[in-house]
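Dropping a structure here in structure tokens format, bear with me for questions.
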Amino acid sequence: MSSQFFLKTSQDIELFQSYPTFEQSNTNSKDFPVISSVLSPCGRFLALSTKENVKVFTGPCLDNVLLTMKLSDVYDLHFSPAGNYLSTWERASIQDPNHKNVKVWYLNKPFKKDCVSEDIVPAYEYQAKSQSGWFLQFSKLDNYGLRLFKHDLKIVKLSSANADNFDFQSPFAVLSDDETSQHFTTYLISPAEHPTICTFTPEKGGKPAQLIIWALSEGKITKKIASKTFFKADSCQLKWNPLGNAILCLAITDFDSSNKSYYGENTLYLLSFQGVNGTLGGNSVRVSLTTGPVHDFTWSPTSRQFGVIAGYMPATISFFDLRGNVVHSLPQQAKNTMLFSPSGHYILIAGFGNLQGSVEILDRLDKFKCVSKFDATNTSVCKWSPGGEFIMTATTSPRLRVDNGVKIWHVSGSLVFVKEFKELLKVDWRSPCNYKTLENKDEAFFENHIINNWEPLPDSTTSSLDPKISNKSELQIHSSVQEYISQHPSREASSNGNGSKAKAGGAYKPPHARRTGGGRIVPGVPPGAAKKTIPGLVPGMSANKDANTKNRRRRANKKSSETSPDSTPAPSAPASTNAPTNNKETSPEEKKIRSLLKKLRAIETLKERQAVGDKLEDTQVLKIQTEEKVLKDLEKLGWKDE
């Protein structure tokens, strides 16, 4: 079975098989627009909300309705890491101040077919008026649940036998910061089998910010595994590595004291430890980066390295080990996105957003060698396939309301599938389920979504999703690509895997150098027949003054010898001061050519600015897109690119 991906529009949700067929597996059309939709990280469920209800789908093609909940105005959905819990956020009621607008539903159990919410009750419900950070945090296997109560972080222990044990009044563990005037604002549980918790406390009243990793144990949590104190930190972003033994913290200030950045200053810190709950010690370092903003930072799936894109454009791209030492650096380039493939074999670096959309694929196992390049302009979503052989790029609304669609690329840089939409809202790959599920034994119940054994399946299950194609000629290109190229011929070069536009007619020359060494191209005159003229120079005269004098004498002598062969040659007459001048006016065609060449030079200047990462106005981007039309107009007027 190949990978699957889903596409959400304002009217329906479509599920597609990936390479090589790209067949549409299922379409869930609704009478009402879909407000929110999300795939579970485990790949077992698809949840979507409308104005009147919330539905959960399951099955190989996500076409079986597992559960229908009669909830109105659900604007956000969230799955736990293992997919056992679905959280729904409703708009808070104005009439009822005690309205519990967040409900947590347990899904890893049998459900009657055509089950509705009247038959079940949520495992937990509470009030969260803000839509920011409203959901509970869960550990990797959903065996711990976390919720922050003012200054206390309370943890409950969960299991399949006690799935609704959300008793935060008698929690399994408590992490409190009542003893200090500073209180942590951000926390994140690690994805390890024996999880730990990282907390961030911003600086306040002259006291430095704190970053601490805590060991999770029953009762009051007091053991610190690793910690780091620093200034210049109003907020932060936390990212654990997949093994859960190291975390990156991007500290952010609201203002840049040097006034070089509108978005504040960035500093990156690394905390790591060894052994269960840090029994072998911890370590904390500040990662040394180039001056400037941090555009992206991400962990390798191996958990042994991480990559950072930082600095003013063109940015510096570096890779580090768990000690914070530089392993490898790439030349500076206009890039702001980095993504490791699921196996860690390939690394994608790209320049999206206000950059030109160039993408490079590096081979981590071959000394970071560049495997392929391609252009994916206007990309708002970029993700690796679960098998690690294909890349999805998409343009979605409301980020961009034009050229909406999805493209699938092979790691070799070849475009293999395209689908365009008038309005595309969301795209995502469906993750494979890494655990064994039960089989249906009772026709009246759904049971094939239940996981009882939490031992992961072999890694070969994920890697077999995408075929390994070493020879590019064996790659099967979907018919949609040819249709796309025929409709957009100017974009053909961006889908050929080399990321460069090849022009017929020799090497590229900038507009100001295209006519160097050649005469003027005059409409209707063969190339090379037109000669250069100097304004104010007598036709037929040379620009060399001495040569003109000799030619005058030679013509006078020849004329006198022809009229009177026996007569003595008369002295040559002085040059006439009233020589005729070239008063011929410039033709309308030449004026038009000059105007078009001026536009071409301006377009070339804008393209050079765009190539180095400068942000262009919308009108300037539109002007670049008129280059092809300008060249066609010049060709019609007889101008040729030499």
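Please read every residue number as a count from 1 along the shown chain.
Here the Cβ of each residue, glycine as well, is placed from N, Cα and C on the backbone.
Every residue here is the original one, so none of the noted swaps is modelled.
Pulled from Swiss-Prot, these are the listed features:
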type	residues	note
VARIANT	GLY145 to Ala	In strain: SK1
VARIANT	ASN165 to Lys	In strain: SK1
VARIANT	PRO569 to Ser	In strain: SK1
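Burial and contacts for the listed features, if you can.
In the three-state DSSP scheme, GLY145 (variant position) is classed as strand. GLY145 (variant position): 25 other CB atoms within 10 A of its CB, across all protein chains.
Cβ neighbours of ASN165 (variant position) (same chain, under 8 Å, six or more residues apart in sequence): VAL156, LYS157, LEU158, SER159.
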